[in-house]
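Structure first, commentary second.
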Amino acid sequence: MSVILVSAGYDHTIRFWEALTGVCSRTIQHSDSQVNRLEITNDKKLLATAGHQNVRLYDIRTTNPNPVASFEGHRGNVTSVSFQQDNRWMVTSSEDGTIKVWDVRSPSIPRNYKHNAPVNEVVIHPNQGELISCDRDGNIRIWDLGENQCTHQLTPEDDTSLQSLSMASDGSMLAAANTKGNCYVWEMPNHTDASHLKPVTKFRAHSTYITRILLSSDVKHLATCSADHTARVWSIDDDFKLETTLDGHQRWVWDCAFSADSAYLVTASSDHYVRLWDLSTREIVRQYGGHHKGAVCVALNDV
């Protein structure tokens, strides 16, 4: 499998797609809840699904419909999942107000970190020693895994839920987005840790709710998804100027993923469709249809 493209959502199914043809090649039933987020390990062996109160791992290389591991312990929807570099541990966030760090090989008692509000996303710093999370009260927290505590907190906008965070692959930048349509960007001048966040810009990306913010792997583009039925791509090198508005979904756009070369974007929407866009032409290259309810998460690995 050179290209792995997966989507999931409210119809309790996980769907694998042939990216070029648009054919659904495999469907996994996720019967007990919707799927909120998807994450593929960088070795392309495992798919993580974040559902209601649990995270499950599926073997990508077989047709086994059953999870190879299940991680129970959250008391609410799991809102994000992220793998450490060599996939030995993973971190999850939840509406129950906690972040949990799990040993992938033994789904036993995780390490816990607590927010005072539902946690919408957690990401791992490239140094693998810090976590950065955001919550519904509008707080960003930085957690030092060595010190086992929160070392920094900032609140860009009081009482405005921060829905999504994205960390640059080289540790140089952090981006966050909220329910008012605002994006915040910070530089991390020393790249090696998150101790010094230098504000770069704040801009209005959408007139309403932003559901996802994502930095491309080459740190040249920033994508935002919104309740306004669009996804937008912004140029980092050109002072976050709007590059492209992807217009075509009929309902909320919930999630997106860049291709490895940052030339394409995949989006997932409440209109049941997943779409592959050519960012240079704004055209829909492929539409993936098969979900019976909203598609709210997507994962792509084409490295």
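Including glycine, each Cβ sits where the backbone N, Cα and C put it.
Every position carries its original residue.
Record features, source Swiss-Prot:
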{"type": "MUTAGEN", "residues": "GLY138 to Asp", "note": "In LST8-3; abolishes repression of RTG1-RTG3-dependent gene expression"}
{"type": "MUTAGEN", "residues": "GLY146 to Glu", "note": "In LST8-2; abolishes repression of RTG1-RTG3-dependent gene expression"}
{"type": "MUTAGEN", "residues": "GLY171 to Glu", "note": "In LST8-5; abolishes repression of RTG1-RTG3-dependent gene expression"}
{"type": "MUTAGEN", "residues": "LEU300 to Ser", "note": "In LST8-1; abolishes repression of RTG2- and RTG1-RTG3-dependent gene expression"}
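Everything Swiss-Prot records as a feature, shown here on the structure.
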| residue | record | Cβ contacts under 8 Å, 6 or more apart |
| --- | --- | --- |
| GLY138 | mutagenesis position | THR155, PRO156, GLU157, ASP158, ASP159, THR160, SER161, LEU162, ASN178 |
| GLY146 | mutagenesis position | GLY129 |
| LEU300 | mutagenesis position | VAL3, ILE4, LEU5, VAL6, ALA19, ILE40, ALA257, PHE258, SER259, VAL266 |
